[in-house]
Amino acid sequence: MEGPASPARAPGALPYYVAFSQLLGLIVVAMTGAWLGMYRGGIAWESALQFNVHPLCMIIGLVFLQGDALLVYRVFRNEAKRTTKVLHGLLHVFAFVIALVGLVAVFEHHRKKGYADLYSLHSWCGILVFALFFAQWLVGFSFFLFPGASFSLRSRYRPQHVFFGAAIFLLSVATALLGLKEALLFELGTKYSMFEPEGVLANVLGLLLATFATVILYILTRADWKRPLQAEEQALSMDFKTLTEGDSPSSQ
């Protein structure tokens, strides 16, 4: 009798790309904190610094944690599918909660200062991204974690789930870049063109954000780095294929 199949080995370069993405993500979070601390006075909830909670939370939630959530199926290649699903979903929950705190912070700050809401391109994109993120999580939970969805429905929806997950992540990064530029223009005005230290730091932060997104997207699009099907997943896939071809799965 044959022994159990040995777990598939991760492609050689994958761990290095994942490690590089995490290094970039941590640097982005640290640089965001440094920018807010050095040039915007830091963060606080009950003061004029409440606005600064917004960019930090959005970078942590909708950029760093969302990117990590997308990598779960690449990093945990041989763990049980249920475990990876739960981790994938939980990371999105953490990202959503942190982003929600950031969203509340900016609306509270605007209310206290009497500023207008939702007039800029950044704010429109932000609301769109937040709504899409929440909808994606709800639909994903219904199909992949809630026990009522059939295997056939999951199989049909999976490509859309993967595509919109990556698209929402890229939109999140683009929205963060818009917000970064908007914050610089409001604060620095014409001094932005004079290579002010804050502007240079924020520009480097923007480049690192774009690089982080590029590395995440590259990892996701490498077909040979996809999570291999486990034995039980292969059996379900074969049974579904047999059913769709008009036969019944073998009962032997």
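Even glycines carry a Cβ here, placed using N, Cα and C.
The model shown is predicted, which means the values in this text are computed figures rather than measured ones.
Record features, source Swiss-Prot:
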BINDING   HIS54, ASP117, LEU118, TYR119, SER120, HIS122, GLU182  heme b 1 binding site
BINDING   ARG74, LYS81, HIS88, HIS161, LYS226  heme b 2 binding site
BINDING   LYS81, LYS85, ARG154  L-ascorbate binding site
DOMAIN    20-221  domain 'Cytochrome b561'
MUTAGEN   HIS88 to Gln  Decreased protein expression. Decreased heme b binding. Loss of oxidoreductase activity
MUTAGEN   HIS92 to Gln  No effect on heme b binding. Decreased oxidoreductase activity
MUTAGEN   HIS122 to Gln  Decreased protein expression
MUTAGEN   HIS161 to Gln  Decreased protein expression. Decreased heme b binding. Loss of transmembrane oxidoreductase activity
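Structural mapping of features recorded in Swiss-Prot.
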| residue | record | DSSP class |
| --- | --- | --- |
| ARG74 | heme b 2 binding site | helix |
| LYS81 | heme b 2 binding site | helix |
| HIS88 | mutagenesis position | helix |
| LEU118 | heme b 1 binding site | coil |
| ARG154 | L-ascorbate binding site | helix |
| HIS161 | mutagenesis position | helix |
| GLU182 | heme b 1 binding site | helix |
| LYS226 | heme b 2 binding site | coil |
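Counting other Cβ atoms within 10 Å of each Cβ, the lowest count among the recorded positions LYS85, HIS92, TYR119, ARG154, LYS226 belongs to TYR119. The Cβ neighbour count for ARG74 (heme b 2 binding site), using a 10 Å radius and every protein chain shown, is 21. ASP117 (heme b 1 binding site) sits 42 Å from LYS81 (heme b 2 binding site), taking the CA atoms of both as reference points. Summed and averaged per residue, pLDDT over the domain 'Cytochrome b561' (20-221) gives 96. Local packing around the Cβ, expressed as the count of other Cβ atoms within 10 angstroms, is greatest for GLU182 among the binding-site residues ASP117, GLU182. A distance of 8 Å separates the Cα atom of GLU182 (heme b 1 binding site) from that of HIS122 (mutagenesis position).
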